[in-house]
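Under the heading active site, Swiss-Prot lists Cys354, citing a curator's inference as support. Residues annotated as S-adenosyl-L-methionine binding site in Swiss-Prot: 137-138, 171-179, 197-202. While the structure shown retains the original residue, Swiss-Prot records the mutagenesis experiment Glu308 to Gln with this note: Loss of dimerization and catalytic activity. Per Swiss-Prot, mutagenesis Tyr317 to Phe is noted as: Complete loss of catalytic activity.
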Amino acid sequence: MSSSCIEEVSVPDDNWYRIANELLSRAGIAINGSAPADIRVKNPDFFKRVLQEGSLGLGESYMDGWWECDRLDMFFSKVLRAGLENQLPHHFKDTLRIAGARLFNLQSKKRAWIVGKEHYDLGNDLFSRMLDPFMQYSCAYWKDADNLESAQQAKLKMICEKLQLKPGMRVLDIGCGWGGLAHYMASNYDVSVVGVTISAEQQKMAQERCEGLDVTILLQDYRDLNDQFDRIVSVGMFEHVGPKNYDTYFAVVDRNLKPEGIFLLHTIGSKKTDLNVDPWINKYIFPNGCLPSVRQIAQSSEPHFVMEDWHNFGADYDTTLMAWYERFLAAWPEIADNYSERFKRMFTYYLNACAGAFRARDIQLWQVVFSRGVENGLRVAR
């Protein structure tokens, strides 16, 4: 049964409801209220399901049409800003994860290729419509931009300026996605690029996009790389590495970077070190992911590099995600035959929940520039 067929129901006056109502009221959210961030319950078992199953129950019950919210992004932002997780009754703290407080906080899995097949191979029909022409599935830079395309191009330009690219350089792009950055670097800075991805769909599109340029796209694990590059860049890939592999990751970068080279890391980050796994994101979105913390990045990079610059523009990811959501909704009539209504609700939940988390400053977006100690230092672009 679709969610549109399920009418709002009278909420049961039991302990499940009372606990949920008390918690949500602390965030200024009403049950069956009329404000944009209020939730409308369509199944009386909703409260029990969420309190018993936590984040997974919250997300799956939305996918099943058990509850609605006009502005999911506002709902998550309010819940996270209120710090509800820290206000839970003691005996619920291990199981209750209302609002998915760490939506990207996922542990790494041994089989790194899973994420390529589960998420990035969903289909280019979806991503090509939702993303900008450069197919950037990472945070845009909105400082002087007023639309997604210009904001993503501003991000690409800033990356290249931070890397201080010069004609003839060899550049390694770890986690190259659909080849947008590789294409931009090769066509605008006359550099040779090697891109690495674990998604067959991404490799195919990246090769087509970069045809005629000095760009090679490899379908392989980054740990197998053994070459020499003037510059290395990694955008939106470190989230899939996992804490147990952070030391290996920086060792691989060190092994492949020339002595005078520069490395730029672009990653979502956690405001504190936490290895907990969010079961909903782990099951439906990124089966191989975990957000790094400042401490983890510093510890793993310290044996190899000098940290030249740390740039946080996480607030821009909120704007980016809402732009993606707007384009996703606009494109849905064109792609609906390829996906289920439940998939639409899943992706709606994912984009809005993440936007709310960035808006609440619960998660961050960092660009970190490393060298081995460039003489006279680096003047890093903004």
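Glycine is treated like the rest: Cβ placed from N, Cα and C.
Original residues fill every noted site, and no substitution is shown.
DSSP assigns Tyr317 (mutagenesis position) to a helical segment in the three-state reduction.
Fewest Cβ neighbours within 10 Å among the recorded positions Tyr137, Trp178, Tyr317: this applies to Tyr137.
Each residue contributes its Cα atom, and for Tyr317 (mutagenesis position) and Ile198 (S-adenosyl-L-methionine binding site) those atoms are 24 Å apart. When the Cα atoms are compared, Trp178 (S-adenosyl-L-methionine binding site) and Cys354 (active site) turn out to be 22 Å apart. Less than 8 angstroms from the CB of Gly175 (S-adenosyl-L-methionine binding site) sit Val196, Thr197, Tyr222, Ser234, Val235, Gly236, Met237, Phe238, His240, each of them six or more residues away in the same chain. Sequence-distant contacts of Leu172 (S-adenosyl-L-methionine binding site), defined as residues of its own chain at least six apart whose C-beta falls under 8 angstroms from its C-beta, comprise Val193, Val194, Gly195, Val196, Leu225, Asp227, Phe229, Arg231, Ile232, Val233, Asn256. Between the alpha carbons (Cα) of the residue listed as 'active site' and Tyr137 (S-adenosyl-L-methionine binding site) lies a span of roughly 13 Å. Around Glu308 (mutagenesis position), the same-chain residues six or more apart in sequence whose CB sits under 8 Å from its CB are Ile262, Val369, Phe370, Ser371, Val374, Gly377, Leu378, Val380, listed in sequence order. The Cβ of Ile198 has fewer other Cβ atoms within 10 Å than any other of the recorded positions Ile198, Cys354.
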